[in-house]
Amino acid sequence: MLKKLFFILSKEDKNFLFFLLVFSVFISFIETFAISLVMPFITLASDFSYFDRNKYLISLKEYLNIPVFEIIVYFGVGLIVFYVFRALLNAYYFHLLARFSKGRYHAIAYKVFSKFLNINYEKFTQKNQSEILKSITGEVYNLSTMISSFLLLMSEIFVVLLLYALMLLINYKITLFLSIFMVLNAFILVKILSPIIKKAGVRREEAMKNFFEILNTNLNNFKFIKLKTKEDGVLSLFKAQSEAFSKANITNESVAAVPRIYLEGIGFCVLVFIVVFLVLKNESDISGILSTISIFVLALYRLMPSANRIITSYHDLLYYHSSLDIIYQNLRQEEENLGEEKLSFNQELKICNLSFGYEGKKYLFKNLNLNIKKGEKIAFIGESGCGKSTLVDLIIGLLKPKEGQILIDEQELNANNTKNYRQKIGYIPQNIYLFNDSIAKNITFGDAVDEEKLNRVIKQANLEHFIKNLPQGVQTKVGDGGSNLSGGQKQRIAIARALYLEPEMLVLDEATSALDTQSEAKIMDEIYKISKDKTMIIIAHRLSTITQCDKVYRLEHGKLKEEK
């Protein structure tokens, strides 16, 4: 567990974790010292004669030159001040504990999200979107809870060990008996409850995975659900997983309460036993054992919550262990390491003996060859599933050939120059996603807003008239997924987004297939008009959209056949 946790945490986090562990040891000494002070205080307060019998107390009384009761009062006040200091120190420690454990949610979520953004495209296409969302949200939060439980476990172990040492010094016989009795009961608790917690943790992880899957799938098919009136069926699926998730958490919470209830009862019985044992042993001098009884009462008062926290924290480690495994596996994914080498595209792009197949599947292409000249407009046609989009993904550098190479002006496309090459490409997909922000933000897509460039691409994409009639202009919100816009308006925003990057190559992946023939023809005319000097690659189903292309290739059985 520690190996995986240290892999996930940064160097700064590990250093702070070490500091917290050292601080917890210091807190443990303070706790033990605070309890140890109670015994002499009660002893002296119950019998002033100690100041006449103990040479150190005699010297102290002579040095202070004040009545004994005043010494006891000052001792009591000092004890109160020390306990207040102890309480403040504990509060500060738990603040640091919460800041570290819950603060890791941000740091680890950022690392996991960054990892997903930086894995290669082929690996990403094999991921389940709901799994990614679950990892970044639920599993990372669970891991932060697990870290908190781990630190609390270590802190309480230190407290228990030091208090145990103190109790051994006071009365080793009672302490040894107490140890055997408590360890035996704790062992029974752990053996009985741990399997229940583990099974609940597995059920929680499985239910959570299905929970996110159902949400993701059905929210993306809302129109179909409404049309087919499938609400009841969807709710039934959601209810089953939501209940499974709740039941797993109920089991965990219920089992977590058992150690406290059980140990409180056992602790009370042990306390009564200690008092009875000491009274029977010292029948003639009850006042002499008052301090011993007091110290054991205080020690047990502090040990019972510690024992409960240790068992509960251990159960949390078991319950959330799957979250640690999931985050660890996510962060171990190999990243796409791209260099900053420049790549010029002034003459032509060559595909030489290219072969490709997705991992674990047969090759889609074998020994494919193709030349695309700078400024040329080409189209790929073919049956659905023949590999048109995959071929384009290879051409634009998202996928890497298994065999063969892609040459840009006779320079091989590789990890060193792919990043620069991708920046030369404007991409308009079939399924356009607009986020719930302004038109301007959707066009610039995270880049700084250049008003001159923004106005130019709005004009090029024929959005000028539409935006002028909007009360808020380019600051108008488009709605989630562009729900406030028509299909044609979304398409034009996607075109403006692609043009804003000032690309040298424009790629349309069935970008107008969702439009009617008239709208499609109009938008394609606009695209051809504004892309005179750009290289264009088009994937199309309708031949009417590619009449102005220089070349048309049909992809069939992994082979390209020129049709124009």
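Including glycine, each Cβ sits where the backbone N, Cα and C put it.
No noted substitution is present; original residues retained.
According to DSSP, GLY382 (ATP binding site) sits in a coil region rather than a helix or strand. The Cβ of GLY382 (ATP binding site) lies under 8 Å from the Cβ of LYS388, ARG554, LEU555, GLU556, each of these being in the same chain and 6 or more residues away along the sequence. The annotation ATP binding site is assigned in Swiss-Prot to GLY382, GLU383, SER384, GLY385, CYS386, GLY387, LYS388, SER389 on the grounds of sequence analysis.
The domain 'ABC transmembrane type-1' feature in Swiss-Prot is assigned to 17-319; the stated evidence is sequence analysis.
Feature annotation from Swiss-Prot assigns domain 'ABC transporter' to 349-564.
Experimental mutagenesis at this site is recorded by Swiss-Prot as TYR56 to Ala, annotated: Abolishes stimulation of ATPase activity by lipid-linked oligosaccharide binding and decreases translocation of lipid-linked oligosaccharide; when associated with A-50 and A-63. For TYR56 (mutagenesis position), other Cβ atoms within 10 Å of its Cβ number 9.
When other Cβ atoms within 10 Å of the Cβ of TYR63 (mutagenesis position) are tallied across all protein chains shown, the result is 8. What Swiss-Prot notes for the published mutagenesis of TYR63 to Ala is this: Abolishes stimulation of ATPase activity by lipid-linked oligosaccharide binding and decreases translocation of lipid-linked oligosaccharide; when associated with A-50 and A-56.
The secondary structure of ARG86 (mutagenesis position), as reduced to three states from DSSP, is helical. The C-beta environment of ARG86 (mutagenesis position), restricted to residues of the same chain at least 6 apart in sequence and closer than 8 Å, consists of ILE30, GLU31, ALA34. Quoted from Swiss-Prot for the published mutagenesis ARG86 to Ala: Abolishes translocation of lipid-linked oligosaccharide; when associated with A-260; A-302 and A-309.
As a published mutagenesis entry, ARG260 to Ala appears in Swiss-Prot alongside the note: Abolishes translocation of lipid-linked oligosaccharide; when associated with A-86; A-302 and A-309.
Mutagenesis annotation in Swiss-Prot: ARG302 to Ala, described as Abolishes translocation of lipid-linked oligosaccharide; when associated with A-86; A-260 and A-309; the structure shown retains the original residue. DSSP classifies ARG302 (mutagenesis position) as helix under the three-state reduction.
For the published mutagenesis ARG309 to Ala, Swiss-Prot gives the following note: Abolishes translocation of lipid-linked oligosaccharide; when associated with A-86; A-260 and A-302. When secondary structure is read from DSSP and collapsed to three states, ARG309 (mutagenesis position) falls in the helix class. Its Cβ taken as reference, ARG309 (mutagenesis position) is surrounded by 20 other Cβ atoms within 10 Å in the chains shown.
Counting every protein chain shown, the Cβ of LYS388 (mutagenesis position) has 23 other Cβ atoms within 10 Å. Looking at Swiss-Prot, the entry for mutagenesis of LYS388 to Ala says: Reduced efficiency of the N-linked protein glycosylation pathway.
In sequence order, ASP509, GLU510, ILE539 are the residues near SER389 (mutagenesis position), counting only same-chain partners six or more apart with C-beta under 8 A. Where Swiss-Prot documents SER389 to Ala as a mutagenesis experiment, the accompanying text is: Impaired N-linked protein glycosylation pathway.
Listed in Swiss-Prot as a mutagenesis experiment, GLY488 to Asp is described as follows: Impaired N-linked protein glycosylation pathway. Other C-beta atoms found within 10 angstroms of the C-beta of GLY488 (mutagenesis position) number 19, with every protein chain shown included. In the three-state DSSP scheme, GLY488 (mutagenesis position) is classed as helix.
In Swiss-Prot, a published mutagenesis experiment is listed as ARG492 to Cys, annotated No effect on the N-linked protein glycosylation pathway. Taking the Cβ of ARG492 (mutagenesis position) as reference, residues of its chain lying under 8 Å away and at least six apart in sequence are, in sequence order, ALA461, ASN462, LEU463, PHE466, ILE523.
DSSP assigns LEU506 (mutagenesis position) to a strand. Quoted from Swiss-Prot, the note attached to the mutagenesis of LEU506 to Ala states: Reduced efficiency of the N-linked protein glycosylation pathway.
One entry in Swiss-Prot concerns the mutagenesis experiment GLU510 to Gln. Its note says: Abolishes ATPase activity and strongly reduces translocation of lipid-linked oligosaccharide.
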- Query: Taking just the CA atoms, what is the gap between GLU383 (ATP binding site) and TYR56 (mutagenesis position) in Å?
  - Reply: 99
- Query: Rounded to an integer, what is the Cα-Cα distance in Å between CYS386 (ATP binding site) and GLY488 (mutagenesis position)?
  - Reply: 27
- Task: According to DSSP, folded down to helix, strand and coil, what is SER389 (mutagenesis position)?
- Result: helix
- Item | Helix, strand or coil at TYR63 (mutagenesis position) [DSSP, three-state] | helix
- Message: Let's check the environment of SER384 (ATP binding site): how many other CB atoms sit within 10 Å of its CB?
- Response: 8
- Item | Candidate recorded positions TYR56, TYR63, GLY385, GLY488, LEU506, pick with smallest Cα gap to ARG309 (mutagenesis position) | TYR56
